[in-house]
Each structure stands twice: as structure tokens, then as C-alpha cells.
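The structure appears right after this line, and notes come after that.
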Amino acid sequence: MNNIRKIHPLVKIINSSLIDLPAPSNISSWWNFGSLLGICLITQILTGLFLAMHYTSDTMTAFSSVTHICRDVNYGWLIRYLHANGASMFFICLFLHVGRGLYYGSYMYLETWNIGILLLFAVMATAFMGYVLPWGQMSFWGATVITNLLSAIPYIGTNLVEWIWGGFSVDKATLTRFFAFHFILPFIVAALAGVHLLFLHETGSNNPSGLNSDTDKIPFHPYYTIKDILGALIMITILSSLVLFSPDMLGDPDNYIPANPLNTPPHIKPEWYFLFAYAILRSIPNKLGGVLALVLSIAILAVIPLLHTAKQRSMMFRPMSQCLFWILVADLLTLTWIGGQPVEHPFVVIGQLASVTYFTLILLIMPITSMIENQLLKW
């Protein structure tokens, strides 16, 4: 009798993706983040579903409904903080996943990489709209500032912003539609993640050496299932510690003040995972220029495969490129720090320098360095 996992139409898809999938024998823990992102997404959808059962998307009751969840619903505080900090874990895993792709040249799988960029944009949009829902001060003003950026688009800008707002300011209509979008987007993200995997399994996984690994494959189960479970346990431990010991560490205290359109907070800033892009936005004095730089700070990932001038795929054997990669990481951490600082000297100048460094490194210095390394190979 044939094994059911190999003949059943549905089960055999799962089998070929998670059990009998041929995987390179040398992939490191940096390849764990795909499965961790899947776990994050499932956690976010489940906790979000339970929150949506008690949340009301009305300006008068949104804030108090979140309070009600935390105070009166059984383990409501746990669900709410798992959801809020789960988003932070999601972005930590996302950034590490993208960083891994950059370091080991995984961006050479073009379809997988481009779907990944789409996923990143979709997750960022979801997180932004989710931050608006508790209707605290930072929710309201964050929504006002970020949506207002669209008014920089020539000719249609103002109409577009008012169309998104559903009025002349961020109000009930805005909150209701953001809740609707925030509810539907994670399912679109899940569908895109399926397509992401579909394209990945067309080519097979990359590996740290960047070489073709067809001659040396091992089955995904049990080798990488057990490895992924270990990664998941570590992530769950970190998330649980964060939720149970310091759930508000990554949040903004201003969001515990109900939204007040008449009172602007001294420093409007988004969640920590958007600060690097926010710093790039603020470092350009022109509104339209800032918006373009903001979009390009993520969209630049799409041109990275075109800028791959090296003869080797991975950075594993390219020490000069490795140095530049870690300078880029340090630069992004600097931008994240600057994004959370007030707009005053010396932070403005540091932000501008870090922004220029970010784009110059990716567009100019790294491709040129790769070409130099190609010449060094001949020695």
C-alpha cells in the first residue's frame, strides 16, 4: 500500500514542502527565519482574531475597548501584549531574514526576492494600520503625519489624502477603514507567503557557500524540522519574556493617553521598526523628496540583484564586502536611533549623513568593491 502522504492530493503538497523537500546539507541557523516568520504570522492572525472579537472601531469607544480587553477579558492583557510584541518579533525576524538574503546572495532568485519585497511592504502597511487602532495619542498623530505625506504627490495629493481619510481629518471613517484593512491584509500576506514558498521550491534553497548544492541534498524532515523547532522555542522564549516581564518596553507611553486632535505630542514617532525609514524621511528638507526617499529606502532592495557585480554569489569568501555589509548594518542601527530623537542639532546632521551613507553603500560602494574583489581573484 502506497504511503498516504505521497498519493493524497492535499497531503502530498505538504509532504513535498515540509517533509521530503530536498534541502542543502550545510544551511545554517540563518535559514531558520522563514519558518519563524510563518509562526509569527500565525500567532498574529490568531491573537488578532481574538482581539477583534472585543475591539470596536469607533473613535468614541476604540480606546476604552482596548482598556476593556486588558482589564475585563480573560487573559485579554496576554492576548493584547502577545499581539503588540509579536509584531516586534515579526519585524526582528523579517530584518534578519532580509539581511541573510543580502549576505548570502539569495536575491539571485529573482521571483522569490521580489515577492519578498512585496511581502515586506504588505507587512509594514499592516503594522502601520494596526498601530492606529488603539486610538491613543501616538496612534492618532502617527496616522495624521504618515497619511499626510501622500499630499506631497503632485496634483492629486490633497484629494488622495482626503479620500483615504474619508473626510478632512483623521476621524471615525479613517479608523473604521484602517480596521477593515488591518483585518484583511494578514490573509493577503499569508497568500503571498505561499507564493514566496512556491517560487523558492522551484529553485531550491540557497546555502552559505553560494554554490550549487544539487549533489548534496538531505530531506527536510527530520533534519531541519528539529532545527526549526529549536529556533521556534528560542523565539517563543524571548517573546514570552518580553510579554510577561516588560510588555511596554517597545511601545510609546503617549499611546496610553486617549487621542486628542487639539493636543500634539512633543515628539511624534512611529514604532521602533519604522524608525530607520522615518529618519531617512526626516533627513530631507523637501516633502516630496522625503517621501520618495522613504519609499526608496525599502524599494532599493529590488535593484540589488542588478547591482550584483561579484563573481561569487555569497559574501562568505569576500572579506571586503563583509566589512561593508556590517557597516550597512551599523548605519541602519544609527538611523533607527536617530529616528527616535528630536529634530535638533546634532541629530539632524547625523541623520543626513547616515541616510547618504545608506544609499551610497548600496548603489555605489558595494558594487565597486565587488569588482575590485573580482580583480583580486586573479592574483
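Backbone N, Cα and C define each Cβ position, glycine as well.
Bear in mind that the values here come from a model prediction, so they are computed numbers and not experimental data.
Here Swiss-Prot notes a natural variant, L18 to F, with the remark: In strain: Isolate AMNH 101508. For the recorded site, L18 (variant position), the DSSP three-state label reads helix. Under 8 Å, Cβ to Cβ, and six or more positions away along its own chain, L18 (variant position) finds F220, H221, T225.
Of all the Cβ atoms in the protein chains shown, 21 others lie within 10 Å of the Cβ of H182 (heme b b562 binding site). Per Swiss-Prot, heme b b562 binding site is recorded for H83, H182.
The number of other CB atoms found within 10 A of the CB of H97 (heme b b566 binding site), across every protein chain shown, is 20. Residues or ranges marked as heme b b566 binding site by Swiss-Prot: H97, H196.
Swiss-Prot lists H201 with the feature ubiquinone binding site. Around H201 (ubiquinone binding site), the same-chain residues six or more apart in sequence whose CB sits under 8 Å from its CB are S16, S17, L21, listed in sequence order.
If you take the Cα of H182 (heme b b562 binding site) and the Cα of H97 (heme b b566 binding site), they are about 23 angstrom apart, rounded to a whole number. In the three-state DSSP classification, H83 (heme b b562 binding site) falls within a helix.
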